[in-house]
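Colleague: Marked as Ca(2+) binding site by Swiss-Prot on the basis of similarity to another entry: ASP137, VAL154, ILE236, ASN238. According to Swiss-Prot, the feature domain 'Laminin G-like' maps to 87-285, an assignment based on sequence analysis. According to Swiss-Prot, the mutagenesis experiment ASP137 to Ala carries this note: Loss of NLGN1-binding. No effect on CBLN1-binding. Among the mutagenesis experiments that Swiss-Prot reports, ASN238 to Ala is described with the note: Loss of NLGN1-binding. No effect on CBLN1-binding. For the mutagenesis result SER346 to Ala, the note given in Swiss-Prot is Abolishes heparan sulfate attachment. Does not affect cell surface location.
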Amino acid sequence: MYQRMLRCGADLGSPGGGSGGGAGGRLALIWIVPLTLSGLLGVAWGASSLGAHHIHHFHGSSKHHSVPIAIYRSPASLRGGHAGTTYIFSKGGGQITYKWPPNDRPSTRADRLAIGFSTVQKEAVLVRVDSSSGLGDYLELHIHQGKIGVKFNVGTDDIAIEESNAIINDGKYHVVRFTRSGGNATLQVDSWPVIERYPAGNNDNERLAIARQRIPYRLGRVVDEWLLDKGRQLTIFNSQATIIIGGKEQGQPFQGQLSGLYYNGLKVLNMAAENDANIAIVGNVRLVGEVPSSMTTESTATAMQSEMSTSIMETTTTLATSTARRGKPPTKEPISQTTDDILVASAECPSDDEDIDPCEPSSGGLANPTRVGGREPYPGSAEVIRESSSTTGMVVGIVAAAALCILILLYAMYKYRNRDEGSYHVDESRNYISNSAQSNGAVVKEKQPSSAKSANKNKKNKDKEYYV
């Protein structure tokens, strides 16, 4: 249609259309091109609006106020059941170690960990994060008596959280998600309800953080020491130095498969597969580029569906405590109905003077679950709702482009019709003038030769008479 309109404009501007037609053609060309381009831009704008989704937050009753968190839906490439980068840890044990550069060690108030695994062990250490030497802060994901649990210490006491209902050493594929905010923690295995942990002395941390902003910097250390003496729970994981995967160094080597590890914005297994300079691999560790195999066909399907929740999109936001209470007991509905929306947020830069090194904000991630079977989400969680109105932009763009094309076509037809009528009248007038001119000229031309002949005849006759 665009080429047809250009040809119409060219016809309007041709010399056969006269001066009026040429001006109309030039005017048509001036308007056709920008209007058509604007229509195409309208279509593009409408199509681009499809990627936007409305974000809704559901806040339930919880102990702490939750800071709004931006959520983005995982792209299609991450929702196809792919388990991400997978490593097999064979008999004898192996280890993958990531070390932060000395000048880039983060101190965080909140941490996010997600990983998929399959094993038959009753005792093993999957992942451990340690602070710099001498500080003593750590976070450890482990298997104890066939149950998954996390233990961490951020400067006060060891805090432990465990899922005692789920059996995870059955050789099937499982996904575990852990979040920490200060001394609070949540843990979820597959589609089981979220477990919470609120240590003693941690009820007023948010108000304390606000009040500490008004305390002079030189007095911050004194206040922290006083609070520590009073049993106050500290909240900062200081100067994180290493991430150790496999547990060989802790004397409890892991045997099985680990997939899609994510910790505070770092996809460590992906980095290991890409030969990152900060990663070292030792022992019996082998890279596998496929979804983890399992003992049965049922567990294979479970692996592919469950891993849909382990791939993570990142965004930088501020995160406070966002926890959920225990829900109902798990149902027997398939895991394939779990959500594939993963929530990621950066850990807030601590205002706590507990930090030993200067704080640098670091990114973190939170796997945000919903209830199985399509029921309402857990309190305090957030859910992405894709509304049908997301196609409104595309519809508006297409309608606008179609309207512009129709107007341009009508305008071109109108100018083309006027050009035809004008050329007819002009040609008729020109023919009349030329015919009259030709008739007058013919009469004159006919008269002039006859007079010349008569003059010559008279002269000849006179000569003849003269000589005779």
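Glycine residues also receive a Cβ, built from the backbone N, Cα and C atoms like all the rest.
Original residues only.
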Colleague: Give me the Cα-Cα distance between ILE236 (Ca(2+) binding site) and ASP137 (mutagenesis position), rounded to a whole Å.
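Modeller: Rounded to a whole number, the Cα-Cα distance is 9 Å.
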Colleague: How far is it from ASN238 (mutagenesis position) to VAL154 (Ca(2+) binding site), counting Cα to Cα, in Å?
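Modeller: Here the two Cα atoms lie 7 Å apart.
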Colleague: Using a 10 Å radius around each Cβ and all protein chains in view, which of these binding-site residues has the most neighbours: VAL154, ILE236?
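Modeller: By the 10 Å Cβ neighbour count, VAL154 comes out on top.
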Colleague: Expressed to the nearest Å, what is the distance separating ASP137 (mutagenesis position) and VAL154 (Ca(2+) binding site) at their Cα atoms?
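Modeller: ASP137 (mutagenesis position) to VAL154 (Ca(2+) binding site), Cα-Cα distance: 5 Å.
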Colleague: Within 10 Å of the Cβ of ASN238 (mutagenesis position), how many other Cβ atoms are there?
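Modeller: Counting Cβ neighbours of ASN238 (mutagenesis position) within 10 Å gives 24.
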Colleague: Enter the number of other CB atoms within 10 angstroms of the CB of ASP137 (mutagenesis position).
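Modeller: Around the Cβ of ASP137 (mutagenesis position), 22 other Cβ atoms lie within 10 Å.
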Colleague: Considering every residue in the domain 'Laminin G-like' (87-285), what is the mean pLDDT value?
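Modeller: Its mean pLDDT is 87.
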